[in-house]
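Chemist: Sharing a structure with you now.
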Amino acid sequence: MAEVGEIIEGCRLPVLRRNQDNEDEWPLAEILSVKDISGRKLFYVHYIDFNKRLDEWVTHERLDLKKIQFPKKEAKTPTKNGLPGSRPGSPEREVPASAQASGKTLPIPVQITLRFNLPKEREAIPGGEPDQPLSSSSCLQPNHRSTKRKVEVVSPATPVPSETAPASVFPQNGSARRAVAAQPGRKRKSNCLGTDEDSQDSSDGIPSAPRMTGSLVSDRSHDDIVTRMKNIECIELGRHRLKPWYFSPYPQELTTLPVLYLCEFCLKYGRSLKCLQRHLTKCDLRHPPGNEIYRKGTISFFEIDGRKNKSYSQNLCLLAKCFLDHKTLYYDTDPFLFYVMTEYDCKGFHIVGYFSKEKESTEDYNVACILTLPPYQRRGYGKLLIEFSYELSKVEGKTGTPEKPLSDLGLLSYRSYWSQTILEILMGLKSESGERPQITINEISEITSIKKEDVISTLQYLNLINYYKGQYILTLSEDIVDGHERAMLKRLLRIDSKCLHFTPKDWSKRGKW
């Protein structure tokens, strides 16, 4: 059995932790750092195959020293492409070599006629009106903004019809087929963390949200040990205290503080409560800077130009990076617009979440980063942010898609939103002359502003596309219909287009943003 003094960085051993059921478990963890406070050693551990947000400092009493694995000496191997620091390519980010070599793209059906009928008792289904935070990111932008973005390729789970192939849709008895069955070719994580989006997401005919104890998302964003560790202990923002999930590049002198104090209106940071109180006597903001372009009830959205409000935008990015691991933070906020969602009370407009987007996007991205702050998660705000981004796309007359890669929680939220939105369209179709209703992929995309590729991938994800008697059909099972109705009953927050006061700008004609 090893001694406590023998534990070094890189060691792996079981560590005691409490799971979501308040039960003890001993997952394997890696020691990332060791520190000594008043003669007492603390160890910063990362639980293997769990999300980094669960990393923590522990004492030696929680370590199983009997099963310790010491780090092996690394063999000298040539680096990738001869470049120091190169990492193995990620299968989630790289395009298959065969596709690159041939210069071909995956076939995407554009004009598919979808025909279907619903059970008689469901022909007239009242439209449900009515979601939690989301954790995806800001001027947090992907690592390669100016270079060509890598494409995330997902193998189709069901046959993809050609561009002109007709499709019909039939209902199925709920007992005949469950909503979504895992099939070869569909990437599906068995253990994913799910605290960001709505709990009701699992009820719309798609798999239940991942468990609370972590995900299989790999720590590939940063190689150096500093950025793999949380550096801020606690953040006080208004009436909330937040425990950061990830590293954020706040000034080094602030990382030793027990609490970092932020002004909830301008997001400036201070070392102490006294500093914050002095700042509040001078800060005259009671809402985010910029124009209020939406208000309904207590919910408002403010549009903020990253060039005109640089300080606020940078502070927003620093805060968001505490809860986003898959983006790189840049301080050049000029090319971005930020849309901040707030909740109003007698003291002012309190930030709930936000999303950012490029002023000019050649890839039709309508969201660069998106986040709902932890205190407001699981309350429907995640889908509200997503819905608002697509509402802006409708006004702009464009289809849009979120920038890749999405976080695990962001992907959950978008999958749920796409599924509910598309099912809402399909179930609202009325038959003409006794024939089954018909709709094309293009029409769905135009109605919802969801990009065609996302429409197709969602239909595949829900396992709705089938081949029947020489044509492609959409099959809505009883489980899908029932699950969708239950989900829509829980979705109380919706965007009202009548409350949106937004005029899109043509940034291509403005030279410098």
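Any Cβ shown, glycine's included, is placed from N, Cα and C.
Dumping what Swiss-Prot says about this protein:
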- 8-65: domain 'Tudor-knot' (DOMAIN)
- SER86 to Asp: Mimics phosphorylation; constitutively active mutant that shows constitutive protein acetyltransferase activity. Increased ability to promote homologous recombination (HR)repair in response to DNA double-strand breaks (DSBs) (MUTAGEN)
- SER90 to Ala: Impaired phosphorylation and decreased acetyltransferase activity, leading to decreased ability to promote homologous recombination (HR)repair in response to DNA double-strand breaks (DSBs) (MUTAGEN)
- SER90 to Asp: Mimics phosphorylation; constitutively active mutant that shows constitutive protein acetyltransferase and acyltransferase activities in knockin mice. Increased ability to promote homologous recombination (HR)repair in response to DNA double-strand breaks (DSBs) (MUTAGEN)
- 227-504: domain 'MYST-type HAT' (DOMAIN)
- ILE370, LEU371, THR372, GLN377, ARG378, ARG379, GLY380, TYR381, GLY382, LYS383, SER407, SER416: acetyl-CoA binding site (BINDING)
- GLU403: active site, proton donor/acceptor (ACT_SITE)
Chemist: Using DSSP and collapsing to three states, where does SER407 (acetyl-CoA binding site) fall: helix, strand or coil?
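Modeler: Looking at the DSSP assignment, SER407 (acetyl-CoA binding site) belongs to neither helix nor strand, so coil.
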Chemist: In whole Å, how far does the CA atom of THR372 (acetyl-CoA binding site) lie from that of GLU403 (active site, proton donor/acceptor)?
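Modeler: Just about 17 Å between their Cα atoms.
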Chemist: Would you mind pulling the longest C-alpha to C-alpha span across ILE370, LEU371, THR372, GLN377, ARG378, ARG379, GLY380, TYR381, GLY382, LYS383, SER407, SER416, which the record has binding acetyl-CoA, in angstrom?
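Modeler: Greatest Cα-Cα span of the listed binding residues: 19 Å.
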Chemist: In angstrom units, rounded to an integer, how far apart are the Cα atoms of GLU403 (active site, proton donor/acceptor) and ILE370 (acetyl-CoA binding site)?
Modeler: 10
Chemist: So if I draw a 10 Å sphere around the Cβ of SER407 (acetyl-CoA binding site), how many other Cβ atoms end up inside it?
Modeler: 25
Chemist: Helix, strand or coil by DSSP: which one applies to ILE370 (acetyl-CoA binding site)?
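Modeler: DSSP assigns ILE370 (acetyl-CoA binding site) to strand.
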Chemist: Where does GLY382 (acetyl-CoA binding site) sit in DSSP terms: helix, strand, or coil?
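Modeler: The residue in question, GLY382 (acetyl-CoA binding site), is helix (DSSP, three-state).
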Chemist: I need the least crowded one of these binding-site residues (THR372, ARG378, GLY382), counting other C-beta atoms within 10 angstroms of each C-beta.
Modeler: ARG378
Chemist: What number of additional C-beta atoms lies within 10 angstroms of the C-beta atom of GLU403 (active site, proton donor/acceptor)?
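Modeler: Total other Cβ atoms inside 10 Å, all chains included: 24.
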Chemist: Based on DSSP, tally up the residues of the domain 'Tudor-knot' (8-65) by helix, strand and coil.
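Modeler: Secondary-structure breakdown of the domain 'Tudor-knot' (8-65): 7 helix, 31 strand, 20 coil.
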Chemist: Could you tell me the mean pLDDT over the domain 'Tudor-knot' (8-65), as a whole number?
Modeler: 90
Chemist: Just to verify: the residue among ILE370, GLY380 with the fewest other Cβ atoms within 10 Å, which of the binding-site residues is it?
Modeler: GLY380
